[in-house]
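Below is one structure, written out as structure tokens; the observations come after it.
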Amino acid sequence: MSHIPISNTIPTKQTDGNGKANISPDKLDPKVSIDMEAPEFKDFAKTMVDFIAEYLENIRERRVLPEVKPGYLKPLIPDAAPEKPEKWQDVMQDIERVIMPGVTHWHSPKFHAYFPTANSYPAIVADMLSGAIACIGFTWIASPACTELEVVMMDWLGKMLELPAEFLACSGGKGGGVIQGTASESTLVALLGAKAKKLKEVKELHPEWDEHTILGKLVGYCSDQAHSSVERAGLLGGVKLRSVQSENHRMRGAALEKAIEQDVAEGLIPFYAVVTLGTTNSCAFDYLDECGPVGNKHNLWIHVDAAYAGSAFICPEYRHLMKGIESADSFNFNPHKWMLVNFDCSAMWLKDPSWVVNAFNVDPLYLKHDMQGSAPDYRHWQIPLGRRFRALKLWFVLRLYGVENLQAHIRRHCNFAKQFGDLCVADSRFELAAEINMGLVCFRLKGSNERNEALLKRINGRGHIHLVPAKIKDVYFLRMAICSRFTQSEDMEYSWKEVSAAADEMEQEQ
């Protein structure tokens, strides 16, 4: 064996480059702890729990949008990290001084932008435990509980939605679920699995074609209302994606088939289609029962993106919107949007994960273990290697709320949206821009896009509520999303009064 020299990078100088004294490793006292001790941690954690509870229970009183300008934070903190440890009490004081002035309060009942991001006390506590265990569950052996709880939780969740048995690990077939970070990751993972599947199929039919030639012919499909992450998945996957014109904001099977047939006639190879259930712009639902069979007929991988609306499928009255799910190859929704599970927790199911596993399979010796094949190694199901113990918060939320209370949460939000919609149509100045679906209301002032742009600017400028816009077929409108678990009927009345007051101001200034 060749001689391996001992590292000579241990500092021997009395001072570093800045003139500060170096401490020789042999002079460090091993009995002196550099960590926060358990009693101090308990005091710190109890104080933080009190702060969190006070913050959330009184979040309604805070201005939903911060008034700071870019760069506000840097002058509030030192230019460099402290040489000596500070007191945790000082850190707590700086939360209000440094952090809170720049926070947009997503869990305020006055926050109506985007779609909700979930939050609950059980999920917060679960994240504390996950942080304490601090495992990186890329393989079964890296932390068996991390993998096995995820398998079971994905089956629990799939049963709550009444997904076909082929998607569930408990069915004994190929299928199973995995927790991804976001719906964007799920869309990309599905695309890469579909790409690998189609490459294999085409190579068997045309062994004379090289991979570059085949990839240049692949084309995928989505509605013109699909999320921007679908287009991004195509860019990252190095394939063409074609936008299919929607009908009343929804993709129809006939339009998808026409696009496929046109591309086949031009020598392209269709391989993948994303069907959106609950679009970001207006919460519209593609016709899965039409598009799925079309995709199956042409041997496309059908991926269903139900990032927001999927949570509602735990309620029987909304499951008709996922009619045709048996035709899908993969299905995704985000419990971290609407099911009271803190970010990040994006649930994805695959009928045949082997296409994804084989596409991502890089198997160095240091990641191998004796139990390979007996349980999933989730590193093969995702883009990154590392993964947190995310199943804990799903387990805590499902147990501590129960299905009935989660259903009640969804239904409350849907009723609040109807309440706001009723207030809107009762004012002759306003109109709905789309059908009210789930917890989203799309509305606008009658008249020009410019009037509505001015209205939104005025609403957000007042800072009492926060909305974002959307545009479909050159019609600009405002989106009122019900986002907070603290929302009450009175909050919807307050938000409507803010919208109405902003419109009043515009009229007075004309």
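Every residue gets a Cβ built from N, Cα and C, even glycine.
Original residues fill every noted site, and no substitution is shown.
Annotated features in Swiss-Prot:
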ACT_SITE  H227  active site
BINDING   T117, H227  substrate binding site
BINDING   A183, S184, H227, D305, N334  pyridoxal 5'-phosphate binding site
MUTAGEN   T117 to S  Increased specific activity to L-DOPA and 5-HTP. Decreased ligand binding affinity
MUTAGEN   T117 to A  Decreased specific activity to L-DOPA. Increased specific activity to 5-HTP. Decreased ligand binding affinity
MUTAGEN   H227 to W  Decreased specific activity to L-DOPA and 5-HTP. Decreased ligand binding affinity
MUTAGEN   H227 to N  Enzymatic shift from L-dopa decarboxylation of to L-Dopa decarboxylation-oxidative deamination
VARIANT   T12 to P  In allele Ddc-R6, allele Ddc-R9, allele Ddc-R16, allele Ddc-R20, allele Ddc-R25 and allele Ddc-R30
VARIANT   K197 to N  In allele Ddc-R9
VARIANT   V264 to M  In allele Ddc-R11 and allele Ddc-R18
VARIANT   R390 to M  In allele Ddc-Ore
VARIANT   S428 to F  In allele Ddc-R33
VARIANT   S489 to A  In allele Ddc-2b
Residue among recorded positions T117, V264, R390 with Cα closest to the Cα of S489 (variant position): T117
Residue with minimal Cβ packing [other Cβ atoms within 10 Å] among the recorded positions T117, S184, N334, S428: S428
Nearest of the recorded positions (T117, V264, D305, S428) to R390 (variant position) - Cα to Cα: T117
Alpha-carbon spacing, S428 (variant position) to N334 (pyridoxal 5'-phosphate binding site), which is rounded to whole Å: 36
Distance check against S184 (pyridoxal 5'-phosphate binding site) for the recorded positions T117, K197, H227, keeping those with Cα within 10 Å: H227
For the pyridoxal 5'-phosphate site built from A183, S184, H227, D305, N334, further residues of that chain with CB within 8 A of the site's CB center: T182, S186, T187, S229, A307, N332, S346
Cβ-based isolation winner (fewest other Cβ atoms within 10 Å) among the recorded positions A183, V264: V264
Position of peak Cβ density within 10 Å, selected from the recorded positions K197, H227, R390: R390
Other CB atoms within 10 A, centred on D305 (pyridoxal 5'-phosphate binding site): 31
Assigned element (helix, strand, coil) containing R390 (variant position), judged by DSSP: coil
